[in-house]
Amino acid sequence: MTVRLASVSISNFRSCKSTSAILRPFTALVGYNNAGKSNIILAIKWLLDGSLISESDVYDPTHPVSVEGVIQGITDDTLSLLTEENQQKIAPFIIDGTLTFARRQEFNKETGKAKKSLDVYDGTTWKKNPGGIDGAISNIFPEPIHIPAMSDAVEDSTKCKNTTTIGKILSAIVSEIKQEHEEKFSKNISEIGKYLSHNGENRLESLNKIDSGVNKKVNQFFPDVSVKLHFPTPTLDEIFKSGTLKVFESREDEPVMRDISRFGHGTQRSIQMALIQYLAEIKKENSESKKSNTLIFIDEPELYLHPSAINSVRESLVTLSESGYQVIISTHSASMLSAKHAANAIQVCKDSNGTIARKTISEKIEELYKSSSPQLHSAFTLSNSSYLLFSEEVLLVEGKTETNVLYALYKKINGHELNPSKICIVAVDGKGSLFKMSQIINAIGIKTRILADCDFLSNILLTEHKDLLSTECDNLLTALIESINSGELSLNTKVTTFESFKSISSKDFIKICNHEKTQKHIHEIHQKLKDNGIYIWKSGDIEAVYGFGKKQTEWDSLLDCLCDESKDVRAVIKKYDEMEDFIKWI
């Protein structure tokens with residue numbers, strides 16, 4: 001396993017009064033504006049670099065700031081990055097390949113001066129400021145690459161320092177070239193040194209002439225002192241670290257170099273993302289090359305990008321996360337999350353207690369349904385779960401039939417589109433996972449409702465809803481048994497108790513929904529469930545409401561009606577009142 005930062009706990013940093021998060025090789029922070037996503041990223045950066053923070057970076061200046069981190073995957077290879085002295089200093093604190101440490105800073109109330117410390121956990125107690133640990137962490141994790149939301153793009157792209165974002169990316173890109181040509185480059189650089197250094201074999205005669213002239217003046221004051229001009233040649237590292245970008249625009253005659261500030265933010269952002277994509281490409285092609293431990297932070301990678309480019313950037317970031325880089329992004333775009341990674345995305349929100357990083361879908365699956373976690377992970381992966389994280393409420397529906405037309409029906413009946421930031425419709429493959437997925441989504445702080453066929457009642461009666469519906473279900477069971485015994489209703493399953501509902505087929509449930517003596521009780525159950533966030537079709541299933549089944553011509557007729565403002569949907573949907581009631585319930 002590649003060494004990585006596995007988790008952080010943040011206290012009193014900016015908007016983060018107290019929150020924690022589990023980090024993965026690819027971690028996405030999602031949430032509305034000003035929720036504190038960028039503050040979590042900055043807290044992680046501060047944990048690693050230990051720069052001095054000001055009082056404006058503190059939630060409550062009367063209390064210390066603390067960010068605790070856990071590094072996992074430390075091996076002998078990792079320790080080889082350290083000096084022997086630092087290896088000895090850090091070794092007592094590494095437990096099963098894990099290092100737990102915390103960076104703290106507090107302000108003296110009287111003087112206002114800041115006091116910093118780096119504490120390390122030895123398995124039983126915290127040790128304050130043990131020597132060598134800060135340097136060891138810096139060697140394990142090179143300085144992170146941070147691409148903010150375009151605030152310093154122009155200045156950053158024109159600087160000639162490896163401390164800039166582009167400088168760091170360029171350094172990572174050319175590292176393979178540097179290793180490949182190091183001997184050749186170093187030889188050529190040393191040749192230049194022979195002409196310019198104070199003791200060069202082929203020192204320029206003009207430099208000797210200057211030395212002679214200057215020494216005549218110096219010797220007038222100090223006869224035993226002499227000087228020689230010396231121009232140090234840059235090392236190969238220094239040359240590559242000074243790399244920058246020149247931007248050219250095509251013209252009829254020849255390309256013209258222009259300052260990057262003359263280009264729009266879209267072009268600037270595209271250049272940054274292009275470098276990230278190319279870095280991912282070469283790392284994927286050179287799978288045998290040494291993996292990096294560098295962290296990459298990007299605020300809103302989707303910013304200024306064309307929708308078709310967002311998916312490409314996402315895949316590049318995932319590739320980097322599989323090549324040793326640890327990638328942490330903040331995003332407002334569901335396109336930045338594949339279904340595979342949505343379950344591990346961290347929803348960030350803010351309330352009166354500051355910024356909170358909620359537990360992920362994966363964490364809640366393990367917490368609530370550990371025994372069936374593989375099936376639930378699959379269920380979330382197969383649904384469009386990346387979109388639900390950006391909504392205030394989720395409507396879970398059974399199967400994709402409903403989602404195919406519900407958005408269009410909503411617009412047709414209500415006269416306006418369903419706002420995806422308010423409500424997201426998520427299709428679930430079969431009714432068996434509806435309750436479990438609902439509980440998990442509710443557990444991560446998103447309100448959830450359910451739409452299902454009437455046969456979902458067999459699942460409902462196995463939950464706490466059974467007590468809620470006890471009177472209505474007793475009445476239904478009594479009416480059902482009477483109708484069966486009298487021969488008025490014929491079912492394929494013998495019904496004597498609530499438990500026997502589990503064996504009733506969907507076709508038989510439709511019969512029950514439309515039978516004169518049981519219909520009233522189905523409507524009572526429907527209303528009570530509706531008031532509690534579950535909508536079951538009173539007619540049995542959605543096909544019964546539409547009035548048709550699977551024929552493509554019938555669906556085409558409905559879709560044609562939904563797309564044509566002049567056509568009345570009442571003429572197409574058999575039980576329009578029931579459909580309208582559901583749409584208004586949304």
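Backbone N, Cα and C define each Cβ position, glycine as well.
What Swiss-Prot lists as active site, stabilizes transition state or protonates leaving group is Arg570, and the listing cites a curator's inference. Listed in sequence order, Tyr576 are the same-chain residues six or more apart from Arg570 (active site, stabilizes transition state or protonates leaving group) with CB atoms under 8 A from its CB. Secondary structure at Arg570 (active site, stabilizes transition state or protonates leaving group), as computed by DSSP, is helix.
The Cβ neighbour count for Ala35 (ATP binding site), using a 10 Å radius over every protein chain in view, is 21. Residues or ranges marked as ATP binding site by Swiss-Prot: Asn34, Ala35, Gly36, Lys37, Ser38.
What Swiss-Prot lists as divalent metal cation 1 binding site is Glu398, Asp453, Asp455. Sequence-distant neighbours of Asp455 (divalent metal cation 1 binding site): residues of the same chain at least 6 apart with a C-beta under 8 Å from its C-beta are Lys431, Ile504, Ser505, Ser506, Phe509, Gly540, Asp541.
DSSP classifies Glu543 (divalent metal cation 2 binding site) as helix under the three-state reduction. Around the Cβ of Glu543 (divalent metal cation 2 binding site), a 10 Å sphere holds 17 further Cβ atoms from the protein chains shown. Residues or ranges marked as divalent metal cation 2 binding site by Swiss-Prot: Glu402, Asp541, Glu543.
DSSP classifies Lys37 (mutagenesis position) as helix under the three-state reduction. Residues within less than 8 Å, Cβ to Cβ, of Lys37 (mutagenesis position) and separated from it by at least 6 positions along the same chain comprise Leu29, Val30, Gly31, Asp299, Ser330, Val348. One mutagenesis experiment catalogued in Swiss-Prot, Lys37 to Ala, is accompanied by this note: No longer kills recB-recC deleted host cells.
Other Cβ atoms within 10 Å of the Cβ of Asp299 (mutagenesis position), summed over all protein chains shown, number 20. The DSSP secondary structure for Asp299 (mutagenesis position) is strand. One mutagenesis experiment named in Swiss-Prot is Asp299 to Ala, and its note says No longer kills recB-recC deleted host cells.
Experimental mutagenesis at this site is recorded by Swiss-Prot as His306 to Ala, annotated: No longer kills recB-recC deleted host cells. In sequence order, no residues are near His306 (mutagenesis position), counting only same-chain partners six or more apart with C-beta under 8 A.
For Asp541 to Ala, Swiss-Prot lists a mutagenesis experiment annotated as follows: No longer kills recB-recC deleted host cells, viability is reduced.
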Spatial separation of Asp453 (divalent metal cation 1 binding site) from Ser38 (ATP binding site) - C-alpha basis, Å: 43
Distance check against Gly36 (ATP binding site) for the binding-site residues Glu398, Asp453, Glu543, keeping those with Cα within 10 Å: none
Glu398 (divalent metal cation 1 binding site) - helix vs strand vs coil (DSSP): strand
Any further residue of that chain within 8 Å (Cβ to the Cβ centroid of Asn34, Ala35, Gly36, Lys37, Ser38) of the recorded ATP site: Ser15, Leu29, Gly31, Tyr32, Asn33, Asn39, Ile40, Ser330, Val348, Lys350, Thr355
Cβ neighbour count within 10 Å of Ser38 (ATP binding site): 20
Other residues, Cβ within 8 Å of Glu398, Asp453, Asp455 Cβ centroid (divalent metal cation 1 site): Lys431, Ala452, Cys454, Phe456, Ser506, Phe509, Ile536, Trp537, Asp541
Alpha-carbon distance [Glu543 (divalent metal cation 2 binding site); Ala35 (ATP binding site)] in Å: 42
Length of the line joining the Cα atoms of Glu543 (divalent metal cation 2 binding site) and Asp453 (divalent metal cation 1 binding site), in Å: 10
